[in-house]
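A short write-up of the structure that comes next.
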Amino acid sequence: MNSTNSGPPDSGSATGVVPTPDEIASLLQVEHLLDQRWPETRIDPSLTRISALMDLLGSPQRSYPSIHIAGTNGKTSVARMVDALVTALHRRTGRTTSPHLQSPVERISIDGKPISPAQYVATYREIEPLVALIDQQSQASAGKGGPAMSKFEVLTAMAFAAFADAPVDVAVVEVGMGGRWDATNVINAPVAVITPISIDHVDYLGADIAGIAGEKAGIITRAPDGSPDTVAVIGRQVPKVMEVLLAESVRADASVAREDSEFAVLRRQIAVGGQVLQLQGLGGVYSDIYLPLHGEHQAHNAVLALASVEAFFGAGAQRQLDGDAVRAGFAAVTSPGRLERMRSAPTVFIDAAHNPAGASALAQTLAHEFDFRFLVGVLSVLGDKDVDGILAALEPVFDSVVVTHNGSPRALDVEALALAAGERFGPDRVRTAENLRDAIDVATSLVDDAAADPDVAGDAFSRTGIVITGSVVTAGAARTLFGRDPQ
């Protein structure tokens, strides 16, 4: 695959400093240690361990206010938009998101950039003795042999400690999974953001959407005495979910701002490299906003982020955020792995869609914002996902699909994915490849052949494309193959 680079990603380039081999080795060692703990997909409904660790660390999460983001789809994009807006308003930010695409350092960002491998390792080593103490206490608790701290709990503690050390003015905190029992819920955020909720992580959160909403609504917490009410900023939801979220907001005495009621997307126009928006915020109308991301769903993410930042700064009917700062913030937004272009001629996109809702948003964007005449999907999906739902959403926009394996032990094997794809696409439209690199080569051959077809030719390669999708792991692995640095 001549157009890609198979070397390891430069885990520190986003900071402007290239990490040394020793620093990379230390980072890998820390990751190995963290991987010995409970994985992020395993939930124990308790905040006892993370709360105890925060107490030992001096409650770093209380040293700055936070904007807390839960939901099913769009959390990371909203978090990155909030980060960019707050930065444009001259506040120092810390941001923690999950999972990472390429390097674990992406999970902890300060001033909009991932911390360096050296900082990541130093932060872990700083809290490591206290983590060991909590492990011992938990395992000895009441003689029951409780669990040690999970990987995500330790990562969350690292982020909160790094933010306090920086120090930051505002933390932008994305929930890992769920909300109520998520390790991030040791904060008491003045602004709780809920992106659209759908069914995902069925093995861990269940298949009852009202129950899922109840878990995610757990981040809407009562404000401390003497503080302004918490504000719940809620994106578009189905009625059953909205009912749960509003009930939780009442319980927490939280003010509520809902999309299409208190804020809305008024207008969007497709533009080169993204879209131009007119948004109704809590403080008024913001016009001529260029967002360098594709898709109607990103416009809704943008207005959700705007309302969240307005709520944080107290904007409302009598006070609007600075319009130039808002425009500058949105113009600076990046969201790696979200319909991100890797190359042109033929066009290659990667997208981290990993559930039916995400796949539907991807398909809608491809159908409405591009003029492809022949499009090939490269697909690897994790085995615990709704594979058929993802395939059903993508089938109308992909002429062919190449199914493969992204290297994750959780990924569905190629044979099983090919069988599922054949049922949706028909066997003639399905190809297989053992690994992602080979799959991209197969897809490239397919678009080369299509470009030579007189029914497609005219704009040739500009009318053919490849989309690599199916999971965050797939998008991250592809990003590394194309030589992109972690962001």
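From the backbone N, Cα and C atoms, a Cβ is placed for every residue, glycine too.
Following the DSSP three-state reduction, the secondary structure of Glu40 (variant position) is coil. Quoted from Swiss-Prot, the note attached to the natural variant Glu40 to Ala states: In a spontaneous PAS-resistant mutant strain; complementation with wild-type folC restores PAS susceptibility, confirmimg that this mutation confers high level resistance to PAS.
According to Swiss-Prot, the naturally occurring change Ile43 to Ala is described as follows: In clinical isolate: Q36; PAS-resistant; complementation with wild-type folC restores PAS susceptibility. Cβ contacts within 10 Å of Ile43 (variant position), excluding its own Cβ and spanning all protein chains shown: 19.
Looking at Swiss-Prot, you'll find the natural variant Ile43 to Thr noted as follows: In clinical isolates: Q449 and 1314; PAS-resistant; complementation with wild-type folC restores PAS susceptibility; 7-fold reduction in DHFS activity relative to wild-type; loss of the ability to glutaminate H2PtePAS.
What Swiss-Prot lists as 7,8-dihydropteroate binding site is Asp44, Pro45, Ser46, Ser150, Lys151, Phe152, Glu153, Trp181, Asp182, Ala183. Following the DSSP three-state reduction, the secondary structure of Lys151 (7,8-dihydropteroate binding site) is helix.
Just so you know, the Cβ of Asn73 (variant position) picks up 23 other Cβ atoms within 10 Å once every protein chain is counted. Asn73 to Ser appears in Swiss-Prot as a natural variant; the accompanying note says: In a spontaneous PAS-resistant mutant strain.
DSSP assigns Gly74 (ATP binding site) to coil in the three-state reduction, placing it in neither a helix nor a strand. Sequence-distant contacts of Gly74 (ATP binding site), defined as residues of its own chain at least six apart whose C-beta falls under 8 angstroms from its C-beta, comprise Thr195, Pro196, Gly235, His297, His300, Asn301, Leu304. Residues or ranges marked as ATP binding site by Swiss-Prot on the basis of a large-scale study or a structure entry: Gly74, Lys75, Thr76, Ser77, Asn301, Arg338, Asp351, Ala352, Ala353, His354.
Per Swiss-Prot, Mg(2+) 1 binding site is recorded for Thr76, Ser98, Glu174, and the stated evidence type is a curator's inference. Proximity of Glu174 (Mg(2+) 1 binding site) to non-local residues of its own chain (separation of 6 or more, Cβ distance below 8 Å) is seen for Ile69, Lys75, Thr76, Ala79, Arg95, Thr96, Thr97, Ser98, Thr184, given in sequence order.
Long-range C-beta contacts of Phe152 (variant position), restricted to its own chain and to partners at least six residues apart, with a cutoff below 8 Å, comprise Glu40, Ser98, Gly176, Ala183. Record note (Swiss-Prot), natural variant Phe152 to Ser: In a spontaneous PAS-resistant mutant strain; complementation with wild-type folC restores PAS susceptibility. The unchanged residue is displayed.
Glu153 to Gly appears in Swiss-Prot as a natural variant; the accompanying note says: In a spontaneous PAS-resistant mutant strain; complementation with wild-type folC restores PAS susceptibility. The number of other CB atoms found within 10 A of the CB of Glu153 (variant position), across every protein chain shown, is 26.
Glu153 to Ala appears in Swiss-Prot as a known natural variant, with the remark: In a spontaneous PAS-resistant mutant strain; complementation with wild-type folC restores PAS susceptibility; 5-fold reduction in DHFS activity relative to wild-type; loss of the ability to glutaminate H2PtePAS.
According to Swiss-Prot, the feature Mg(2+) 2 binding site maps to His201, Asp203, Asp384, an assignment based on a curator's inference. Other Cβ atoms within 10 Å of the Cβ of Asp384 (Mg(2+) 2 binding site), summed over all protein chains shown, number 14.
For Asp182 (7,8-dihydropteroate binding site), the same-chain residues that are 6 or more apart in sequence and have a Cβ closer than 8 Å to its Cβ are Ala70, Val175, Gly176, Gly218, Ile219. Recorded residues Ser46 (7,8-dihydropteroate binding site) and Glu153 (variant position) have their alpha carbons 11 Å apart, per Cα-Cα distance. Long-range C-beta contacts of Lys151 (7,8-dihydropteroate binding site), restricted to its own chain and to partners at least six residues apart, with a cutoff below 8 Å, comprise Leu34, Asp35, Arg37, Trp38, Pro39, Glu40. In this structure, the recorded positions Glu40, Asp44, Asp351 were compared by how many other Cβ atoms lie within 10 Å of their Cβ, and the smallest count belongs to Asp44. Note on proximity: among Ile43, Asp44, Glu153, the recorded positions of the record, the Cα nearest Ala353 (ATP binding site) is that of Ile43. Asn301 (ATP binding site) falls within a helix when secondary structure is assigned with DSSP.
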